[in-house]
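A mutagenesis experiment is reported in Swiss-Prot for this position, LYS53 to Glu, and the note states: Loss or strongly decreased binding to synthetic human RAF1 phosphopeptides. Loss of binding to difopein. Marked as O-phospho-L-serine binding site by Swiss-Prot: ARG135, TYR136. For the published mutagenesis ARG200 to Lys, Swiss-Prot gives the following note: Increased oligomerization. Experimental mutagenesis at this site is recorded by Swiss-Prot as THR208 to Ala, annotated: Slightly decreased oligomerization. Annotation of the mutagenesis experiment THR214 to Glu in Swiss-Prot: Phosphomimetic mutant. No effect on oligomerization. No effect on binding to difopein. Altered binding intensity or capability to various synthetic phosphopeptides. A mutagenesis experiment is reported in Swiss-Prot for this position, GLU246 to Ala, and the note states: Loss of polyglycylation. In trophozoites, encysting cells and cysts, localizes to the nuclei in addition to the cytoplasm. Increased encystation and increased number of cysts. In encysting cells of 12 hours, significantly faster cyst conversion rate compared to the wild-type. Quoted from Swiss-Prot, the note attached to the mutagenesis of GLU247 to Ala states: No effect on polyglycylation.
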Amino acid sequence: MAEAFTREDYVFMAQLNENAERYDEMVETMRKISGMEGELSDKERNLLSVAYKNVIGPRRAAWRIVSSIEAKEKGRQKPNAKRIEQIRVYRQKIEKELSDICNDILKLLQEQFVPRSTNADAKVFYYKMQGDYYRYLAEYSSGEDKEKIAGSALNAYNSAFEISQQLPPTHPIRLGLALNFSVFYYEILASPDRACELARKAFDAAITDLDKLTEESYKDSTLIMQLLRDNLNLWVTDSAGDDNAEEK
């Protein structure tokens, strides 16, 4: 009989899934780890994030492309009703996949990861992740549904933001939260002033503390700081908001 997998075996398997770029399998592997006792380690948390980010990312990109094609088709002088219906059905198929992925990780976060977390960086990580996946749901929602989902995202981001003040301004998790929270304000709540204020404060605080950066987090922190600055430049020059902001 085959020997049962240990936690270390599943971590190795998740890394193998990642190297092979088989992210659907990586999600399944991480779900097995999530069913085990105890908190996730920093390494396991990052693997969880990578797994879900890489199954949701291509579908978010696909939705944007299909939605753009749909808008162009509807904008023609003589729209083709059959083509528009084909596109609509396909877009809804992608939306169903997006919803399934988001609801899956949100359930894990709510029922397992958030309640188990005991330290500040883990709590910020999970609340940020909650905010992110509610934001992804809000991207293709409308009306009252969008308002409700955006409210859930805002609550999660606010919880993360409050706890993040316990972390150094240069901490990659705190910076990553500021980056994605500001994107939420800009793209979902259409609040460019609030987005710029949040991003600028996070960037300025990190600059002031730059000399305290550890070698271990230097690369991650400075990369996110660059993304914050890129977004600020984009948002100041692009009042129309057509371009997609950088996120972590």
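Note that Cβ sites are derived from N, Cα and C of the backbone, with glycine treated the same way.
Although substitutions are noted, the structure shown does not include any of them.
When the alpha carbons of TYR136 (O-phospho-L-serine binding site) and GLU246 (mutagenesis position) are compared, the span between them is 14 angstrom. Ranking the mutagenesis positions LYS53, THR214, GLU246 by the distance of their Cα atoms from the Cα of ARG200 (mutagenesis position) places GLU246 first. THR208 (mutagenesis position) falls within a helical segment according to DSSP. Between the CA atoms of THR214 (mutagenesis position) and GLU247 (mutagenesis position) there is a gap of 23 Å, rounded to the nearest whole number. ARG135 (O-phospho-L-serine binding site) and GLU247 (mutagenesis position) have their C-alpha atoms 12 Å apart, to the nearest angstrom. Comparing CA positions across the mutagenesis positions THR208, GLU246, GLU247, the one lying closest to LYS53 (mutagenesis position) turns out to be GLU247. The Cβ of GLU246 (mutagenesis position) lies under 8 Å from the Cβ of LEU179, VAL183, LEU227, ASP230, ASN231, each of these being in the same chain and 6 or more residues away along the sequence. Counting other C-beta atoms within 10 Å of each candidate's C-beta, the recorded positions LYS53, ARG135, ARG200 are led by ARG135. Long-range neighbours of THR208 (mutagenesis position) (same chain, six or more residues apart, CB within less than 8 Å of its CB): PRO169.
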